Amino acid sequence: MKIILFLALITLATCELYHYQECVRGTTVLLKEPCSSGTYEGNSPFHPLADNKFALTCFSTQFAFACPDGVKHVYQLRARSVSPKLFIRQEEVQELYSPIFLIVAAIVFITLCFTLKRKTE
């Protein structure tokens with residue numbers, strides 16, 4: 001029982017918390033620092049901002065902050081190459097040659113042909 005408690009204590013002491021963020025490739029991501037005096041561990045440059053926030057360019061990358069209390073916050077950014085459909089404005093294109101238009105045009109043409117033929121007779 002003491003061994004299990006000891007292993008649980010070691011596990012809690014070396015705790016890692018994972019944070020996942022999805023973003024559009026090349027945009028700037030605004031994240032909150034987990035602790036004010038943490039140590040940054042990563043190869044992507046980040047820009048510290050006010051209120052314990054930082055900005056990072058979105059690429060598929062992983063970095064971490066090691067807090068003084070021993071907790072390590074691991075961030076995983078997953079970059080998408082296309083923007084979400086929410087921001088894409090799609091306009092409906094009305095084609096001139098839709099089936100309904102062709103049917104109506106054919107009926108009008110046939111009617112005109114018969115009426116002009118009767119007037120000439």
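Quick reminder: no glycine exception, Cβ is built from N, Cα and C everywhere.
None of the noted substitutions appears here; every position holds its original residue.
Swiss-Prot has this to say about the protein:
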type: MUTAGEN; residues: Lys2 to Ala; note: No effect on ubiquitination
type: VARIANT; residues: Thr14 to Ile; note: In strain: Alpha/B.1.1.7
type: DOMAIN; residues: 16-81; note: domain 'X4e'
type: MUTAGEN; residues: Lys32 to Ala; note: No effect on ubiquitination
type: MUTAGEN; residues: Lys53 to Ala; note: No effect on ubiquitination
type: VARIANT; residues: Val82 to Ala; note: In strain: Delta/B.1.617.2 and Kappa/B.1.617.1
type: MUTAGEN; residues: Lys119 to Ala; note: Complete loss of ubiquitination. Partial loss of interferon pathway inhibition
type: VARIANT; residues: Thr120 to Ile; note: In strain: Delta/B.1.617.2
Other CB atoms, at most 10 A from the CB of Lys53 (mutagenesis position): 12
Within the domain 'X4e' (16-81), residues counted as helix, strand or coil by DSSP: 0 helix, 41 strand, 25 coil
